[in-house]
Amino acid sequence: MSYHYQMNNNNTDFFDSANYIPQMQMHHGYQDFYASDSTSSMPSSGTTQQALQQTENGIIQGQNGSDHGVAFHFRAYGGWRQHDWNSTSSWSIGNQLEMENGTLTMSHGATNDGNIRNNQQMMTSNHITTDSFRQIPPSGLCYMDPTPSLRLPKKEPLPVQRPMARSTPKPFRCQTCGKAFSQAANLTAHKRIHTGEKPFMCPVCNRPFSQSSSLVTHRRTHTGERPYPCAQCEKAFTDSSTLTKHLRTHTGHKPYVCSICMMKFTQSGNLHRHMKTHK
C-alpha cells in the first residue's frame with residue numbers, strides 16, 4: 001500500500017496529531033510524495049531558490065505564504081527524523097537550505113524551536129544529509145535514494161552444523177559367539193560361518209561361497225577383471241581389501257602390533273602366525 005500526500009494551497013497544518021502516524025510511516029517507507037503546491041514541486045534549482053524563502057524564525061515559506069506544505073516537503077526528503085515533539089502545530093526547521101547543481105544541501109546552523117527540549121536535540125549531525133534529486137517528472141513526483149543507514153543489514157549465513165557422531169545401535173546379536181550387528185542381514189551372513197552353509201555357487205568351477213560378495217570377487221578370477229589398480233605401481237587387484245593391503249608395502253604402514261615383542265605387521269594374518277611363535 002502506498003501513501004500519497006499532497007501539499008495544500010489553503011495552508012492546512014500537515015503536522016497535527018491525527019496525521020502523525022501516517023506521516024512517520026511515509027518517512028520510513030520512502031513512499032512517493034506528490035507536491036501539488038506550485039511552490040514545492042521544485043522543477044529546477046533556479047526556480048527553487050526563488051520559490052523558497054527563509055524567515056527570521058527559521059521557517060521556510062513559499063511565495064504564497066504556505067509554510068507548512070514546503071516545510072513538510074523538505075522534511076520528508078531531507079532524511080529528518082523526530083526525536084522530541086512538544087508541539088505538533090508549530091515546528092521550525094531551523095536549518096538553511098542551499099541548492100547547488102541540482103543537489104539539495106541542508107546545513108545545521110539555525111536555532112531550533114523553543115518548544116523542543118534542550119537535552120534532546122531534534123537534529124544531530126548524523127541526521128543532516130545531502131540528497132541528490134533526480135529528474136523530476138512533470139507531475140511533480142520526487143525520488144530519493146534510500147539513506148545507507150536505513151537500509152536493512154545483510155544477514156550473515158548461518159554456520160553449517162554437522163550432526164554429532166553417534167554410535168550405531170546393534171540390536172542383532174549372535175547366539176553362538178555373542179557378536180552383535182546393526183542389521184539382520186549381516187547377522188544371517190555371520191551365522192553361516194558357524195553352520196558352514198554356502199548357498200552361493202560359482203557357475204564355472206562350482207565352488208560354493210557363504211556370501212554373494214565373495215562370489216562376485218571370485219568370478220573375476222575367471223574373467224580376468226581387476227578394477228582396483230595401484231597408483232604407485234602397475235599392479236591391479238580384484239577387490240578393494242587386497243589393494244589396501246598392497247598399499248601398505250609402499251607407505252610402510254604396519255597397523256598390527258604384537259603385544260609381547262611389539263613387532264609390527266602389515267596384515268592381520270601375518271600377526272596371527274607370529275603369535276604362535278610365542279606359545
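The count begins at 1 with the first shown residue.
Using the three backbone atoms N, Cα and C, a Cβ is placed for every residue, glycine included.
Here Swiss-Prot notes a mutagenesis experiment, P255 to L, with the remark: In ot70; leads to a loss of expression of lim-6 and cgy-7 in left ASE chemosensory neurons. Swiss-Prot documents C261 to Y as a published mutagenesis change and attaches the note In ot63; leads to a loss of expression of lim-6 and cgy-7 in left ASE chemosensory neurons. Recorded in Swiss-Prot as a mutagenesis result, G269 to R carries the remark: In p692 and p696; induces defects in chemotaxis to NaCl. Among the mutagenesis experiments that Swiss-Prot reports, H274 to P is described with the note: In e1034; induces defects in chemotaxis to NaCl.
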* Could you say whether, by DSSP, P255 (mutagenesis position) belongs to a helix, a strand or a coil region? => coil
* Structure fact -> Cα nearest C261 (mutagenesis position) among mutagenesis positions (P255, G269, H274) -> H274
* To do: May I ask for the distance between P255 (mutagenesis position) and H274 (mutagenesis position), taken between their Cα atoms and rounded to an integer number of Å?
  => 14
